[in-house]
Amino acid sequence: MEGSKTSNNSTMQVSFVCQRCSQPLKLDTSFKILDRVTIQELTAPLLTTAQAKPGETQEEETNSGEEPFIETPRQDGVSRRFIPPARMMSTESANSFTLIGEASDGGTMENLSRRLKVTGDLFDIMSGQTDVDHPLCEECTDTLLDQLDTQLNVTENECQNYKRCLEILEQMNEDDSEQLQMELKELALEEERLIQELEDVEKNRKIVAENLEKVQAEAERLDQEEAQYQREYSEFKRQQLELDDELKSVENQMRYAQTQLDKLKKTNVFNATFHIWHSGQFGTINNFRLGRLPSVPVEWNEINAAWGQTVLLLHALANKMGLKFQRYRLVPYGNHSYLESLTDKSKELPLYCSGGLRFFWDNKFDHAMVAFLDCVQQFKEEVEKGETRFCLPYRMDVEKGKIEDTGGSGGSYSIKTQFNSEEQWTKALKFMLTNLKWGLAWVSSQFYNK
């Protein structure tokens, strides 16, 4: 509801809208002069058969202004009933709506508000008594009436069909009735028979249902067992594959280990660890040159490393034979190896040197080389105790510290550096390494199987 007010004329214009299309409406002029009787007629409830009481008299119906409920009995047992239409506003008033203008006497705002409230309440009451919301515009009302006419036609057609069926039933004679009674009895017997069959079928259905439940339960149990067996089979298959892989891996490792074992059995540890050879005029051990020449000044670090390998070789051969050297003890210590005097524990004979002027005046290095030559001589004598035919290619004179070339020039070469040339010292060291190589070969041949 919309409203507007003009201060000059003190006029309130109020518009209602259609409850279907929401278009503004103009009320009929009759709404301006609504009295109490007219409002009661518009708001009176619709009369239905459910509202009519059995004890109401014709006089009460007449006084109430409602048309009576008419029932016309007939001899054929069929009652004709006529239900009068509900009393409502005329078509003209139903199609005319919504505007409350100014009061005829120029009433106050209270009068206008009261009229608006009365009109609004009137529409609310009318909407509450039917399935249609009020107010409606003329077009929506026409549409609604068309729909109601269609429903009325459908209802009248149904009524005509019922009447025709009733007339057909009334025209049936007695014979048809007896025949129908017989057919009815036969159908009743057939019904009993079918009911009995249905009961039997129902019993069988219950039995089959119980059996089906048992079979389904058994099938479900078997499915679960099958799934469990499948999982176990898959797990065992996985374990088998893993074990097969492990077995193949172990077999490969065994073959590799056997190959390595066969290779190691054929490998001489001493020959593999200590490779003694020569490089020109130098004797070498593990590619370290032992000695130096004026034309080839070998670094002392390399010479010291060669002496360390030589000490380690003799120490390993002695341990293999169980030989304990007299007078000296070998101490392999890399390029700082030395010999320890057994008669004087505090005396160490270094088998390494840094060169320089001190090298010419310090005779500890020479004493250490002579002591080492003494240990080689003890090793030779120990071997000759068990093998009389054993003989080294170069004879050693420990007291003089020299090595003799018995199979060659017949000369002797000093292992000392003082008062000796580098050529002779280098040749003496080369002969000493050759003797150690022979000793290495003998130990390898004697202790190879062990």
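If you go along the chain as it appears here, the first residue is 1 and each next one adds 1.
The backbone N, Cα and C atoms fix where each Cβ goes, and this holds for glycine too.
At each noted site, the model still has the original residue.
Among the sequence features in Swiss-Prot, the mutagenesis site Lys117 to Arg is noted as follows: Does not affect ubiquitination by the DCX(AMBRA1) complex. When other Cβ atoms within 10 Å of the Cβ of Lys117 (mutagenesis position) are tallied across all protein chains shown, the result is 10.
According to Swiss-Prot, the mutagenesis experiment Gly120 to Glu carries the following note: Decreases interaction with MUHV-4 M11, disrupts interaction with BCL2L1 isoform Bcl-X(L).
Taking all protein chains in view, 19 other C-beta atoms sit within 10 angstroms of the C-beta of Tyr352 (mutagenesis position). While the structure shown retains the original residue, Swiss-Prot records the mutagenesis experiment Tyr352 to Ala with this note: Significantly reduces ubiquitination.
Mutagenesis annotation in Swiss-Prot: Lys402 to Arg, described as Decreases K48 polyubiquitination and stabilizes BECN1; the structure shown retains the original residue. Cβ environment of Lys402 (mutagenesis position): Met396, Ser412, Tyr413, Ser414, Ile415, Ala428 lie under 8 Å away, each six or more residues apart in the same chain. Following the DSSP three-state reduction, the secondary structure of Lys402 (mutagenesis position) is strand.
In this structure, the CA atom of Tyr352 (mutagenesis position) is 129 Å away from the CA atom of Gly120 (mutagenesis position). All protein chains shown were included, and the count of other CB atoms within 10 Å of the CB of Gly120 (mutagenesis position) stands at 15.
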